[in-house]
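Feature annotations, courtesy of Swiss-Prot:
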- Gln10, Pro11, Ser12, Gly18, Asn19, Gly145, Glu146, Asp147, Ile184, Lys193, Met194, Ser195, Lys196, Ser197: ATP binding site (BINDING)
- Asp133: L-tryptophan binding site (BINDING)
- Trp92 to Phe, Ala or Gln: Loss of activity (MUTAGEN)
Amino acid sequence: MKQTIFSGIQPSGSVTLGNYIGAMKQFVELQHDYNSYFCIVDQHAITVPQDRLELRKNIRNLAALYLAVGLDPEKATLFIQSEVPAHAQAGWMMQCVAYIGELERMTQFKDKSKGNEAVVSGLLTYPPLMAADILLYGTDLVPVGEDQKQHLELTRNLAERFNKKYNDIFTIPEVKIPKVGARIMSLNDPLKKMSKSDPNQKAYITLLDEPKQLEKKIKSAVTDSEGIVKFDKENKPGVSNLLTIYSILGNTTIEELEAKYEGKGYGEFKGDLAEVVVNALKPIQDRYYELIESEELDRILDEGAERANRTANKMLKKMENAMGLGRKRR
């Protein structure tokens, strides 16, 4: 039997090339070997201030992008968290298993609440909801970045505590740190990770950037004064970052690229790289624009919610029975 994998994704605006290469691309590959659930976690998103219309737009955009990069709704379940009420219900039950002290120790809570006088309680109780998201599906593996590892440890602790205190119903999930899908750095400062929150828009590439924008961004990317196309992370971080992007999107090795551009300057290298990026993103963009306003996208999300509800409700019933909630049904 296939193992189950669960991935929660925040609907937070545009998706960068770094997100795509570092995570999305790999998550999509996992669907072939696992029983996969991809959840757009809009209830987690509201732990920080959101504009209502913007949030709705971001949810739809993310769903369309996931499908555009290759998520197959026949193989994986793609759904929106708030369309499966069991998440919020199970989240409350997990809050009643969690201790305030362990929630206050979460690094993300400390970071986001630092210096803020008014902190919403949802920021503190975010991890029990995340635990519920994962545990409702009998998840075996959770592909997460290093930044979420602490939350996943807490999920494991809460599941074990619940199993011990009430009934042994939860599978204890394992962390699956994806094999490094290359860490893509800022085009403007190659010592920093590429991020859409960078105030300089030339520092990052989004999956929906137009060809002219892409060309401009790549041509203005920081390199060095040497003029030699060579991979050397330590001394040539800018060129090394561009070589990494080229090698992944152009399906070629870094050694082949070094040989190809030997004796040639950065101008030609950047021009060719821009072409490779444009060609790699074109099919993703075409599929995205086909989907974004379509009934097909709604149908896929409806079916995903239906499947997720079926699975999640079964586990929710087990949780309610274990805790003694509601009435005993025959």
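Using N, Cα and C of the backbone, Cβ positions are placed for all residues, glycine too.
If you look for the noted substitutions, you won't find them, since the model keeps the original residues.
Between the CA atoms of Ser12 (ATP binding site) and Asp133 (L-tryptophan binding site) there is a gap of 18 Å, rounded to the nearest whole number. Reported as a whole number, the C-alpha separation between Gln10 (ATP binding site) and Trp92 (mutagenesis position) equals 20 Å.
Most other Cβ atoms within 10 A: among the recorded positions Ser12, Trp92, that distinction falls to Ser12. For Asn19 (ATP binding site), the Cβ neighbour count at a 10 Å cut-off comes to 21, with all displayed protein chains included. Every protein chain shown contributes to the tally, and the Cβ of Lys196 (ATP binding site) ends up with 16 other Cβ atoms within 10 Å.
A gap of 28 Å separates the Cα atoms of Ile184 (ATP binding site) and the residue listed as 'L-tryptophan binding site'.
Counting every protein chain shown, 28 other Cβ atoms lie within 10 Å of the Cβ of the residue listed as 'L-tryptophan binding site'.
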